[in-house]
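The 1,2-diacyl-3-O-(beta-D-galactosyl)-sn-glycerol binding site annotation in Swiss-Prot covers H223, E246 and is backed by experimental evidence. Swiss-Prot gives this note for the published mutagenesis S25 to F: In akr2a-1; small plants with small and curled rosette leaves, as well as delayed flowering, especially in chilling temperature conditions. Abnormal abaxial epidermal wavy cell shape and absence of cell boundaries between the neighboring surface cells. Impaired interaction with APX3. Among the mutagenesis experiments that Swiss-Prot reports, P113 to L is described with the note: In akr2a-3; small plants with small and curled rosette leaves, as well as delayed flowering, especially in chilling temperature conditions. Abnormal abaxial epidermal wavy cell shape and absence of cell boundaries between the neighboring surface cells. Impaired interaction with APX3. What Swiss-Prot notes for the published mutagenesis of E150 to K is this: In akr2a-6; small plants with small and curled rosette leaves, as well as delayed flowering, especially in chilling temperature conditions. Reduced interaction with APX3. In Swiss-Prot, the entry for mutagenesis H223 to A states: Reduced binding to monogalactosyldiacylglycerol (MGDG). The structure shown retains the original residue. Per Swiss-Prot, mutagenesis E246 to A is noted as: Reduced binding to monogalactosyldiacylglycerol (MGDG) and phosphatidylglycerol (PG). Experimental mutagenesis is annotated in Swiss-Prot for Y294 to A, with the remark: Reduced binding to phosphatidylglycerol (PG). Recorded in Swiss-Prot as a mutagenesis result, R296 to A carries the remark: Reduced binding to phosphatidylglycerol (PG).
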Amino acid sequence: MASNSEKNPLLSDEKPKSTEENKSSKPESASGSSTSSAMPGLNFNAFDFSNMASILNDPSIREMAEQIAKDPAFNQLAEQLQRSIPNAGQEGGFPNFDPQQYVNTMQQVMHNPEFKTMAEKLGTALVQDPQMSPFLDAFSNPETAEHFTERMARMKEDPELKPILDEIDAGGPSAMMKYWNDPEVLKKLGEAMGMPVAGLPDQTVSAEPEVAEEGEEEESIVHQTASLGDVEGLKAALASGGNKDEEDSEGRTALHFACGYGELKCAQVLIDAGASVNAVDKNKNTPLHYAAGYGRKECVSLLLENGAAVTLQNLDEKTPIDVAKLNSQLEVVKLLEKDAFL
């Protein structure tokens, strides 16, 4: 699988920005520069919705969307759509699809003047915005669609996110508008979809291995299985001679990937196999830096239980605690500080 060999922004001399700036459209590194060194896989993070968010936050589009969300007639149409597929939201249920009712309702939606105006304006903005081009291209990629489906399935099993997704399913446009204005929810959704965080490289990984282009490295099976949470595949790779501490071109080991993604079982398998918990990548980030920055609390606990150092600094002189603070991972900060003072 191809990897991004661009210069890692952690080496930048720029000063850190504020927390609010770190939530802007481009993820910030520990030194305040844009993240450019991506984990193996897609160079463009198809799950970073920040560009689309900026378009949807356009005052005129937001005003129209809010009007539609509050429009009783439009909400009635949304209810009709839900009734046309009555079992769609039930776990394990097969939809009882009423095609005629669905088509009739969609025709009414499309003839709603406000909806048509908003859709046309939004469509024009999306097509004309150069920053949205890679987003649209990525979602036409079958690998991205498969990865999206996989992440959505995980989100529906997440105890924190499941109630939110259920409410959006049940509440329609009004529920969507409610959560679109909630930065904490957007942050959780972004983390669940693998969006990058401040202080660390982009985490995006494609669901299937790509053919390595000339001059680019191919991702090892150990790295790939650890990234995707394939426990049995990882065990098989190690049993067949895979190197538990193999490094990619950026110096990252399988444990870096497993901890960055929160793949606890894979991290445990690697540690049981003797993987170094204090391995450093080319920017001196340890697996604990990754787990802390991405808020993977269980992986942080596992690493600490197995002797991971809390005080090691990366090239930007940031400890795992610093990276956790930079990304507002408060529960992780408490855990790390407790260990540091033992």
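Easy rule for this one: first residue shown is 1, then count along the chain.
Even glycines carry a Cβ here, placed using N, Cα and C.
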Fewest-neighbour residue among mutagenesis positions, criterion Cβ within 10 Å, set H223, R296: R296
Between E150 (mutagenesis position) and E246 (mutagenesis position): CA-CA distance (Å): 26
Cα separation, R296 (mutagenesis position) to H223 (mutagenesis position) (Å, whole number): 18
Local Cβ density at E246 (mutagenesis position) - other Cβ atoms counted within 10 Å: 14
Nearest-integer angstrom distance between the alpha carbons (Cα) of E150 (mutagenesis position) and R296 (mutagenesis position): 19
